[in-house]
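Colleague: What Swiss-Prot says about the mutagenesis result for G45 to V is this: Small reduction in stability, impaired ligand binding. Here Swiss-Prot notes a mutagenesis experiment, N55 to V, with the remark: No reduction in stability. Listed in Swiss-Prot is the mutagenesis experiment G66 to V, annotated as follows: Large reduction in stability. Swiss-Prot lists G76 to V among its mutagenesis entries, and the accompanying note reads: Reduced stability. Among the sequence features in Swiss-Prot, the mutagenesis site G81 to V is noted as follows: Large reduction in stability. Marked as hexadecanoate binding site by Swiss-Prot: W83, R107. Per Swiss-Prot, the feature tetradecanoate binding site maps to W83, R107; the stated evidence is experimental evidence. Mutagenesis annotation in Swiss-Prot: G87 to V, described as No reduction in stability, impaired ligand binding; the structure shown retains the original residue. In Swiss-Prot, the entry for mutagenesis D98 to V states: Reduced stability. The structure shown retains the original residue. Here Swiss-Prot notes a mutagenesis experiment, G100 to V, with the remark: Large reduction in stability. What Swiss-Prot says about the mutagenesis result for G111 to V is this: Small reduction in stability, impaired ligand binding.
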Amino acid sequence: MAFDGTWKVDRNENYEKFMEKMGINVVKRKLGAHDNLKLTITQEGNKFTVKESSNFRNIDVVFELGVDFAYSLADGTELTGTWTMEGNKLVGKFKRVDNGKELIAVREISGNELIQTYTYEGVEAKRIFKKE
């Protein structure tokens with residue numbers, strides 16, 4: 001499938017502002033912007049496995065399209081929600097457990113790049129990954 005493969009973060013757009021809006025402190029924002037995140041994505045039908053490895057943690061996230069699941073961000077923020085496929089995009093709609101506010105994440109492929117767009121409280125950020 002299109003998302004399958006290993007993707008290494010190449011650059012960010014407005015990511016620190018996004019993290020600030022999320023309430024992440026300045027030290028964690030600086031570190032988070034340079035986390036060397038790598039995603040290894042495997043799709044089997046409607047089931048996805050995403051291995052996240054960074055300077056801070058290594059975790060496996062397993063989800064099925066349309067099925068609610070819980071997820072914790074690297075800073076400990078807890079979310080619940082679902083991923084769905086909308087055309088050629090993976091769209092994640094999540095709610096923060098602590099305040100009920102919505103976080104939207106969209107993953108799409110453009111050439112040899114995976115573009116991950118986040119939207120929270122009107123602030124949009126992108127993380128662009130290159131396929132290894």
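Including glycine, each Cβ sits where the backbone N, Cα and C put it.
Just the original residues are modelled here, none of the noted substitutions.
For each feature listed, report its degree of burial, its nearest neighbours and the pertinent distances within the displayed model.
Modeller: Within 10 Å of the Cβ of G45 (mutagenesis position) there are 8 other Cβ atoms, across all protein chains. Mapped onto three states, the DSSP output places G45 (mutagenesis position) in coil.
Cβ neighbours within 10 Å of N55 (mutagenesis position), excluding its own Cβ and spanning all shown chains: 11.
In the structure as shown, the Cβ atom of G66 (mutagenesis position) sits within 10 Å of 10 other Cβ atoms.
Sequence-distant neighbours of G76 (mutagenesis position) (same chain, 6+ residues apart, CB-CB distance under 8 A): none. In the three-state DSSP reading, G76 (mutagenesis position) counts as coil.
For G81 (mutagenesis position), the Cβ neighbour count at a 10 Å cut-off comes to 19, with all displayed protein chains included. In the three-state DSSP scheme, G81 (mutagenesis position) is classed as strand.
Counting every protein chain shown, the number of other Cβ atoms lying within 10 Å of the Cβ of W83 (hexadecanoate binding site) is 23.
In sequence order, the list of same-chain residues 6 or more apart from G87 (mutagenesis position) whose Cβ falls under 8 Å from its Cβ is empty.
Counting every protein chain shown, the number of other Cβ atoms lying within 10 Å of the Cβ of D98 (mutagenesis position) is 11.
The number of other CB atoms found within 10 A of the CB of G100 (mutagenesis position), across every protein chain shown, is 7.
Its Cβ taken as reference, G111 (mutagenesis position) is surrounded by 8 other Cβ atoms within 10 Å in the chains shown.
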Colleague: Within its own chain, what residues at least 6 apart in sequence put their Cβ under 8 Å from the Cβ of R107 (hexadecanoate binding site), listed in sequence order?
Modeller: F3, K89, L90, G92, L114, I115, Q116
Colleague: Look up N55 (mutagenesis position) in the DSSP assignment and report helix, strand or coil.
Modeller: coil
